[in-house]
Amino acid sequence: MKANKYLIFILGALGGLLYGYDNGVISGALLFIHKDIPLNSTTEGIVVSSMLIGAIVGAGSSGPLADKLGRRRLVMLIAIVFIIGALILAASTNLALLIIGRLIIGLAVGGSMSTVPVYLSEMAPTEYRGSLGSLNQLMITIGILAAYLVNYAFADIEGWRWMLGLAVVPSVILLVGIYFMPESPRWLLENRNEEAARQVMKITYDDSEIDKELKEMKEINAISESTWTVIKSPWLGRILIVGCIFAIFQQFIGINAVIFYSSSIFAKAGLGEAASILGSVGIGTINVLVTIVAIFVVDKIDRKKLLVGGNIGMIASLLIMAILIWTIGIASSAWIIIVCLSLFIVFFGISWGPVLWVMLPELFPMRARGAATGISALVLNIGTLIVSLFFPILSDALSTEWVFLIFAFIGVLAMIFVIKFLPETRGRSLEEIEYELRERTGARTE
């Protein structure tokens, strides 16, 4: 691929950075919000989970919008929504405004989760699709780390408004940057604009590959089914179920319990407020570094092998952490918790973190890719909502180690699911994957 065109993918993936920032920033901001706006454990859970309720709506609506408006224009709209939500949060003076701001941010987060991976996948040449698709996850981890660093920087002045409001900066960069980016060539071809699709492909593809790729795209488009006909068809229904289960397993393994409540977990272990936030910075740094490694291996190692290997590592980390907390006690095991959470992040960041966002768009056909990815993202957000809402409740009711054991058991189920139900997609064009899945499920391809 032409090296100077990576800017397209970096700017396209900025939506992932905003998703990560708004996921990560709340863990530090919660330590100080309650000093200005009274919060108890219930209202704290509502503030955290309200973003996820918005994300469910955003993910569910953005899929059809991405297919109708185009990937690029929808990302521009998402950036505007991010800006509005961040400004409301920064200006919040009561619980209601906090919840409204988080709901609006959630709309943008849900839209970003379903639209950005599709845009990156459809723009990328086959041999680089895994690496470039992983840019979305890398940006998510950079956003989380940026949130932790901002939290630490403003901890001394208890500046939670700055923590929440600074999301405006990358939102404006995304809005301006995506304005100058091209539309997905597959969306252009789907909307009968072959010449524009060819011009875009000249930017990201080698010239020798363009005719072959366009031929495959047109053959798939020749299957005369509308978006909703494809979505309602039995063959896609089976694939959509696989995609949704894949998405919800990523959350039920417990990653966002770590992201949302990392500062609170460290505080419970006996660290001070600033030290708890600094511990989260370390977690975020590891997340970024291991995702960079994933970018270089995701197109060299089969996707399923990465997922299974990551599962084994995450399960081991959770089990060790649970046993040590059980035997030593959470107040006496702060550094053990940091080490175990770090290992958990390493194994997640090399596997389920990037691979989910690479594979989801790969599983679905062109005519329904935006809508089907949106539905999967909606289900993922429901899973995130359940985890974030019930983790502190279960942690108090059952103790933290039992919650980690539950996550480990779910990790075993996730590994079985990957082995039995997920197809391998590495090294194959999106059109080749669609042909195979149609044949495996008995759908016509003529």
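Backbone N, Cα and C atoms are what each Cβ position is placed from, and that goes for glycine too.
Don't expect the noted substitutions in this model, because it carries the original residues.
What Swiss-Prot records for this protein:
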MUTAGEN   D22 to N  Affects symport activity. May function as an uniporter
MUTAGEN   R102 to A  Loss of transport activity
MUTAGEN   I105 to S  Affects symport activity. May function as an uniporter
MUTAGEN   E122 to A  Loss of transport activity
MUTAGEN   Q137 to A  Loss of transport activity
Residue from D22, R102, I105, E122 whose C-alpha is spatially nearest that of Q137 (mutagenesis position), among the mutagenesis positions: D22
Residue pair D22 (mutagenesis position), I105 (mutagenesis position) - Cα distance, angstrom, rounded: 8
Cβ-based isolation winner (fewest other Cβ atoms within 10 Å) among the mutagenesis positions D22, R102, I105, E122, Q137: E122
Rounded inter-Cα distance in Å - E122 (mutagenesis position), R102 (mutagenesis position): 30
